[in-house]
Amino acid sequence: MNTGGRLIAGSHNRNEFVLINADENARIRSVQELSGQTCQICRDEIELTVDGEPFVACNECAFPVCRPCYEYERREGNQACPQCKTRFKRLKGSPRVEGDEEEDDIDDLDNEFEYGNNGIGFDQVSEGMSISRRNSGFPQSDLDSAPPGSQIPLLTYGDEDVEISSDRHALIVPPSLGGHGNRVHPVSLSDPTVAAHPRPMVPQKDLAVYGYGSVAWKDRMEEWKRKQNEKLQVVRHEGDPDFEDGDDADFPMMDEGRQPLSRKIPIKSSKINPYRMLIVLRLVILGLFFHYRILHPVKDAYALWLISVICEIWFAVSWVLDQFPKWYPIERETYLDRLSLRYEKEGKPSGLSPVDVFVSTVDPLKEPPLITANTVLSILAVDYPVDKVACYVSDDGAAMLTFEALSETAEFARKWVPFCKKYCIEPRAPEWYFCHKMDYLKNKVHPAFVRERRAMKRDYEEFKVKINALVATAQKVPEDGWTMQDGTPWPGNSVRDHPGMIQVFLGSDGVRDVENNELPRLVYVSREKRPGFDHHKKAGAMNSLIRVSGVLSNAPYLLNVDCDHYINNSKALREAMCFMMDPQSGKKICYVQFPQRFDGIDRHDRYSNRNVVFFDINMKGLDGLQGPIYVGTGCVFRRQALYGFDAPKKKKGPRKTCNCWPKWCLLCFGSRKNRKAKTVAADKKKKNREASKQIHALENIEEGRVTKGSNVEQSTEAMQMKLEKKFGQSPVFVASARMENGGMARNASPACLLKEAIQVISCGYEDKTEWGKEIGWIYGSVTEDILTGFKMHSHGWRSVYCTPKLAAFKGSAPINLSDRLHQVLRWALGSVEIFLSRHCPIWYGYGGGLKWLERLSYINSVVYPWTSLPLIVYCSLPAICLLTGKFIVPEISNYASILFMALFSSIAITGILEMQWGKVGIDDWWRNEQFWVIGGVSAHLFALFQGLLKVLAGVDTNFTVTSKAADDGEFSDLYLFKWTSLLIPPMTLLIINVIGVIVGVSDAISNGYDSWGPLFGRLFFALWVIIHLYPFLKGLLGKQDRMPTIIVVWSILLASILTLLWVRVNPFVAKGGPILEICGLDCL
């Protein structure tokens, strides 16, 4: 890198980069280089001084600035050199300004306003030529980063017009300010009679009236920039593979583009260190607590004591599994400007990697087409190069309603996409953009915006009416099924028996938007279904999309979103690319997971729909280990990682050995046995990487890079057979899988590609392949997301958790408690299936690249449904204690009191510290605690039994799609209780504990003051359960949110039966009873 003898300096935190002269010789050379150069502010030639030397404004870096600009900058600007930021010193003949040092040896006041032979006064310096950067509206860094000899903006931050003569200058309003490059304020710098012109009030006005003609501004500006780039000196950085040799980018921009695209932000030590210390302290307290509990049994209630101790031990193990993965939480920050500097260069095609976006839907009646349409529209309007985005919609229900709705969506996208990109609309899902109560005029300066917004809102309302009409028509299905417009029967009339369907709506036949711009590709996909084939539900649909996209577009990165999760931040793909395309750390990242945020939830969030504790605490903790788990939506994948390849390994340097010692010497702190074990593990890893090496080996063979004596044809055929056995029998798809960086085969006709795409979504394509086993979304559980992420982490990949300030995605949450419990039931059922399968993280994946703390998190994700058994038993103990007068602990001593207080205090303080570093409110934390109990005694319990029946007895459970919110009114059904058997267990527990409290208080009143002491512990125990089940109590007592009568009746009946049964077979009452004797008294 040639720095011209200047010293490189900068600040990473302040995002600054400058070049400073290192010695006087370099400064002299820089001064000599000024001869014949032009001012980098106004483009006038730098004049000579009286001594015949070029005028030098800055003695530190000799940045080329003419005398008038120097004087104006000292008077109206920031009085500093644009390049090195050194304050301009007062030169001979220059007027004094505020802040100048007292100097007696330069000149006197008589010459203070003389400029030598120039004869130019301040009243002759044009205001139109240079306006203070403080009023420009451009960021300061635009000028601060200018290098020596490079083109930097005028002080007005405008551009020069090449058509204007050298003695006249025009301010060009940049397009980013809405001026579209029009010329304003022609002024003369040589004629003092020309007055300075003010800024126009309306820059968008046709400026041909100012006398400059109507020549296309864009053509003239491109020509001017080309000429200027030929004249200006360019500082090139040699040897950088990310920048081509012919780039004319200036040095500071190049340096900025070479910096990392993201960085880790560890939690402050003042927050995380007390948290870690408390975790260790809590472990010690737990040890002392269990030591006391085990050594002090309750003799008259031994069964209660034993059951309670077993439950408490399980809760402690569950807490350890949940706690230690949060040991090292981190946050991350991305730099979108650096991404643009590195991969988006002016005048060249964008270097950003293509992305294929997958949207999955099943039933349009439960997943309204309008919601799916908004998701698709937000994807098509994303802030990303249109030729690098392809949207694939999987319709696993083969519904003609979805097909027709997508057709209407493609037509409306021709208007919506250019509107969003023209006015930088956020969010870009029209339903949420038009319904949100916000100041939509904020930062909008274009006068036509209001008019076009009204027209667009009217167009969207018409679009909604069309979609609603389609939904109404779909309610009445014809007896013979649906037909197309030409009378052909709709292929998907039979949901379980239909051929594969692919329809490319946008991006293929030259369909453009209303402004004649290209649109992203939009493809409808419905895979083939036939009786007798296992279609693997959502996982099978996603694998079909992988293969279709690999044939049609083959982008190296994939984004997966549910049909109800729209893109809320149009720069979401760029946020992910800051990690994926980072040359330093991006190669080992398998996916970037975004948090789930939701609309349609009230601020109280009674049923913990937002799940804030998981997304803002647990996921940040996992990000500090090997990365967050995959949650099923809002995730950007690396295609090669989904193909089952191992993560690239870093080359390790040579290790130190002790060859000078005999083999029996153990000074190397090792043994033969350990070395042998490591060798076995290394051989196992080597075998796991053979598949990934095949691809690169096959590429080498195709390019002719093979070893001497090898049989090219045999090697190619053998590897091709292995790849076809792994990926399937489609040669086009196998060829695309070999391309690590994506891309399409040359000279491939659309007809051939479409034929191959139909083949890869056929029913039998996955037979005798590794799809669903080692490739793509993994089969074997209804929660395929956990298995898929676990597989990739086991191959040594790491994931990243990205939390931009503006939520990347937003979705619809379950409307009421019943739907919420059914959603949790499905998640828990999937965890039970994984726990009982060969992919259980307790015994699967050893010897790979999975870190042990990451393994703990996966174990916790599949073990948590089993906590429902001890939880429901433990929540029943308070009622039993109150009904029988027994308790799970003996009389408490002072030592025991201290232990209990220390344990409860550590639990509370741990929660407080988690809320502090996770930035979670106490309401969200408490709702999460409540729903942990509610879900644990209901959905988790049912999932446990269903999972055991499914795995052990083969009784399959149907997957129920969670209903998405319709637009029937804000929070209309949010607290509506619907009939479901999931509500009976928690309701029964609530009634039993309420009965127990009533019985206990009545007994204490009857027995007097001495009974209140032992009662306090039992009451506290029962109230703890009642408070956690408070939403049910409110539903039982409230008028608006009343619980269904059938649930109340069943719960009361069950509670009464259990209470009477306990009274009948009370194990704590002596079986024999008292011996009656005749006392001789006549008792009446």
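One-based numbering along the chain as shown.
Including glycine, each Cβ sits where the backbone N, Cα and C put it.
If you look up Swiss-Prot, you'll see Asp396 (among others) marked as active site. Feature annotation from Swiss-Prot assigns Zn(2+) 2 binding site to Cys58, Cys61, Cys81, Cys84. The UDP-alpha-D-glucose binding site feature in Swiss-Prot is assigned to Ser360, Lys366, Glu367, Asp396, Lys537. Summarising the annotation, Swiss-Prot assigns Mn(2+) binding site to Lys538, Asp562 and lists similarity to another entry as the type of evidence. For the mutagenesis result Arg1064 to Trp, the note given in Swiss-Prot is In ixr2-1; confers resistance to the herbicide isoxaben. Can complement prc1.
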Students should find that the Cα atoms of Cys61 (Zn(2+) 2 binding site) and Asp562 (Mn(2+) binding site) sit apart, in Å rounded to an integer, by 56
In Å, how long is the longest CA to CA span across Ser360, Lys366, Glu367, Asp396, Lys537, which the record gives as the UDP-alpha-D-glucose binders?
16
To which of the binding-site residues Lys366, Lys537, Lys538 does the lowest count of other Cβ atoms within 10 Å belong?
Lys366
Roughly how many Å lie between the Cα atoms of Lys538 (Mn(2+) binding site) and Asp396 (active site), rounded to a whole value?
8
Asp562 (Mn(2+) binding site) falls, by three-state DSSP, under strand
Please report the Cα separation of Cys84 (Zn(2+) 2 binding site) and Ser360 (UDP-alpha-D-glucose binding site) in Å, rounded to an integer.
54
Candidates Cys81, Ser360, Lys366, Lys537, Asp562 (binding-site residues) passing the 10 Å Cα cutoff around Asp396 (active site) are Ser360, Lys537
What does DSSP call Lys538 (Mn(2+) binding site) in the simple three-state scheme?
helix
Other than Cys58, Cys61, Cys81, Cys84, which residues of the chain come within 8 Å of the Zn(2+) 2 site, judged by Cβ distance to the Cβ centroid of those residues?
Ala57, Asn59, Glu60, Ala62, Phe63, Pro82, Gln83, Lys85, Thr86
Secondary structure of Ser360 (UDP-alpha-D-glucose binding site) (DSSP, helix/strand/coil):
strand
Glu367 (UDP-alpha-D-glucose binding site) - helix vs strand vs coil (DSSP):
coil
Of the binding-site residues listed as Cys81, Ser360, Glu367, the one whose CA lies nearest the CA of Asp562 (Mn(2+) binding site):
Ser360
Reported as an integer number of Å, what is the Cα distance between Cys81 (Zn(2+) 2 binding site) and Lys366 (UDP-alpha-D-glucose binding site)?
64
Counting across all protein chains present, how many other Cβ atoms fall within 10 Å of the Cβ of Asp562 (Mn(2+) binding site)?
24
Distance [Cα-Cα, Å, rounded] between Glu367 (UDP-alpha-D-glucose binding site) and Cys58 (Zn(2+) 2 binding site):
67
